[in-house]
Amino acid sequence: MGGEGGAEPVIHFVFVHGASHGAWCWYKLTTLLDAAGFKSTSVDLTGAGISLIDSNIVFDSDQYNRPLFSLLSDLPPHHKVILVGHSIGGGSVTEALCKFTDKISMAIYLAASMVQPGSIPSPHLSNIHVGEEDIWEYTYGEGTDKPPTGVLMKPEFIRHYYYSQSPLEDVTLSSKLLRPAPMRAFQDLDKLPPNPEAEKVPRVYIKTAKDNLFDSVRQDLLVENWPPSQLYVLEDSDHSAFFSVPTTLFAYLLRAVSFLQR
């Protein structure tokens, strides 16, 4: 956000994808926002989407989040954005919140990891994105005698865990575009030091009630441990609200940001 010469500032949303996804997953939502006169930007993190970097050589969260950090650092003076993070992309949002506090007017977590900087995540959240079945396949970029460097959901589980309420066309699209996520990038996402200034930025949590990957109990625990200023529930959404309920999600985003203008 931010304007020149007294002009009304244009609200600017920046979207951060979750594991294996990319900027492409926000296409429905950004279309709605752009048509309504807002500005939207979707970021491909390192090794995701159309990034040319192999996720197996992404070593930490700083490298993974570099495209997001570059975008924020290049914003004009006094220009602020609303960050929206999905799934484990919530960790990227929180890290950006700590590093670029003065560039962010609101942080929105969509079925996302939301851990307070300086806190220790609850043991109940240790398997936050893992189902009971063996739903993941791993890549070993440094050899099978070393820890895995990448992870991707097995094709037969994609619809159930990611897109159970989403249109089949979006499931088909996603199955062609998902990429292995860099495991090492996620190891330090929730290990940020305390940051009192970041705590002052309004946060919003949007729950997904029919989520087979990130269940309501875990989402509720995140909200309880670090209460946001606003909480919304998408009753008919699977893990990927940008596909299953884009118009409702659009309405909730507008409702959330309306509080900034009061």
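Using N, Cα and C of the backbone, Cβ positions are placed for all residues, glycine too.
Just so it is clear, the model here is predicted, and its values are computed rather than measured.
Listed in Swiss-Prot for this protein:
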- Ser87: active site, acyl-ester intermediate (ACT_SITE)
- Asp211: active site, charge relay system (ACT_SITE)
- His239: active site, charge relay system (ACT_SITE)
- Ser87 to Ala: No esterase activity on methyl indole-3-acetic acid (MeIAA) (MUTAGEN)
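Here the features listed in Swiss-Prot are painted onto the structure.
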residue: Ser87; record: mutagenesis position; Cβ within 10 Å: 27
residue: Asp211; record: active site, charge relay system; Cβ within 10 Å: 24
residue: His239; record: active site, charge relay system; Cβ within 10 Å: 26
Just to verify a number: CA distance, His239 (active site, charge relay system) to Asp211 (active site, charge relay system), in angstrom, no decimals.
5
